[in-house]
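Asks: One structure, as structure tokens, below. Some questions next.
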Amino acid sequence: MLEKHRVLDSAPEYVDKKKYLWILSTLWPATPMIGIWLANETGWGIFYGLVLLVWYGALPLLDAMFGEDFNNPPEEVVPKLEKERYYRVLTYLTVPMHYAALIVSAWWVGTQPMSWLEIGALALSLGIVNGLALNTGHELGHKKETFDRWMAKIVLAVVGYGHFFIEHNKGHHRDVATPMDPATSRMGESIYKFSIREIPGAFIRAWGLEEQRLSRRGQSVWSFDNEILQPMIITVILYAVLLALFGPKMLVFLPIQMAFGWWQLTSANYIEHYGLLRQKMEDGRYEHQKPHHSWNSNHIVSNLVLFHLQRHSDHHAHPTRSYQSLRDFPGLPALPTGYPGAFLMAMIPQWFRSVMDPKVVDWAGGDLNKIQIDDSMRETYLKKFGTSSAGHSSSTSAVAS
């Protein structure tokens, strides 16, 4: 143990220049409350949609202005960096911030005169930041400590997506970039078509995985040890209390913010592995996932409000590695912008495809066999990109089935 400490202490001096900027990820959930304050002070209801304006407008512009950060912590300092408590505390503090955003917004809707348009704008704004509660849960849920894992469940309950805890860790990380993964999108598949199989597919896979785990322990899937039911119960209690306190408007407000929160995860899943495919080996199994099976983004500003989620390639290579330690690698497939801009592009399928499809084909070296392609778009792509895949349509058929 002493020798291990000597190794850590001898690591070269490293200064994380973004150390205190990560506070932006913790403060981001406060944005709807800032919008409420501005709307109240100015009388301009447009501020209820502040998060929409910042997320889909300001952040893509800031990403374009400030560009990318390719700096990595030296590998030898990563163990020491992982142990620095400050970074973990920021994720803990983010959990009550999400609850504050939900409760304050619900209180305002339930007690103040607002038009339905204003209520809708605030619900969508809250949906964006609470969709990113999934990102907070993602960071905490990959940790081994019981406290962290419970914090993940608690924050996932805010947006009613408790099954993410099981689905992402045990399902997506196992099946990513294969046809078995409902959370991997296919080239040519619009985000709207993707959502129809991704949202129910994620729940079905998560429930099946948890049922198998409990069965091996001789327990019913309806046991309180079910890690999907635990956050679901918190959600039901939380929403029931908000309904009792703030009235029937919650019957509209809460489902809208929840649905748009789910849409944020769908958007992330859609862009993170679009078209990418792990190849089958001779034994019929898929190759081990590698960093190049995820789309990466080093855009500075959006990474600072997302706990480095956009360094997704290293995350899949090292799932338990904390956000401050995630690295970039040369030659990784890269998104043209950060997640906010990519989410916006994804909602306009023609725009997204015009930018991303050539990138996917380039990633595959021009071989369409190495790409997950939506079955309805295969002939279109064969005509558009041609190349060596024309005689091997069986691979793409399997991909899209």
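Heads up, the Cβ atoms here are built off N, Cα and C, so glycines get one too.
Found this in Swiss-Prot, in case it helps:
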type	residues	note
BINDING	His138, His142, His168, His172	Fe cation 1 binding site
BINDING	His173, His312, His315, His316	Fe cation 2 binding site
MUTAGEN	His138 to Ala	Loss of activity
MUTAGEN	His142 to Ala	Loss of activity
MUTAGEN	His163 to Ala	54% of wild-type activity
MUTAGEN	His168 to Ala	Loss of activity
MUTAGEN	His308 to Ala	33% of wild-type activity
MUTAGEN	His318 to Ala	28% of wild-type activity
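Any idea what these are sitting next to in the structure?
Replies: Close to His138 (mutagenesis position) in the fold, though at least 6 residues off in sequence, lie Ala152, Phe164, His168, Leu309, each with a CB less than 8 Å from its CB.
Within the same chain, residues at least six positions away from His173 (Fe cation 2 binding site) with a Cβ under 8 Å of its Cβ are Gln289, His316, Pro319.
In the three-state DSSP assignment, the secondary structure recorded for His142 (mutagenesis position) is coil. Other Cβ atoms within 10 Å of the Cβ of His142 (mutagenesis position), summed over all protein chains shown, number 20.
A sphere of 10 angstroms centred on the C-beta of His163 (mutagenesis position) encloses 23 other C-beta atoms.
The secondary structure of His168 (mutagenesis position), as reduced to three states from DSSP, is helical.
In the three-state DSSP scheme, His308 (mutagenesis position) falls into the coil class. His308 (mutagenesis position) counts 23 other C-beta atoms within 10 Å of its own C-beta, drawing on all protein chains shown.
Taking the Cβ of His318 (mutagenesis position) as centre and 10 Å as the limit, one finds 15 other Cβ atoms among all the protein chains shown. His318 (mutagenesis position) falls outside any helix or strand according to DSSP and counts as coil.
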Asks: For the recorded Fe cation 2 site, enumerate neighbouring residues of the same chain (Cβ within 8 Å of the Cβ centroid of His173, His312, His315, His316, site residues themselves excluded), in sequence order.
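Replies: Residues close to the Fe cation 2 site, other than His173, His312, His315, His316: Val176, Glu272, Ser294, Ser313, Asp314, Ala317, Pro319.
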Asks: Roughly how many Å separate the Cα of His312 (Fe cation 2 binding site) from that of His163 (mutagenesis position), to the nearest whole number?
Replies: 21
Asks: Which are the residues of the chain, His138, His142, His168, His172 excluded, whose CB is within 8 A of where the CB atoms of the Fe cation 1 site average out, their centroid?
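Replies: Apart from His138, His142, His168, His172, the close residues are Gly141, Phe164, Glu167, Asn169, His173, Pro319.
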Asks: Give me the CA-CA distance between His315 (Fe cation 2 binding site) and His308 (mutagenesis position), in Å, as a whole number.
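Replies: For His315 (Fe cation 2 binding site) versus His308 (mutagenesis position), the Cα atoms are 9 Å apart.
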Asks: Going by Cα-Cα distance, which of the recorded positions (His142, His163, His172, His308) sits nearest to His318 (mutagenesis position)?
Replies: His142
Asks: Cα distance, His308 (mutagenesis position) to His163 (mutagenesis position), nearest Å?
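Replies: Given the Cα positions, His163 (mutagenesis position) is 22 Å from His308 (mutagenesis position).
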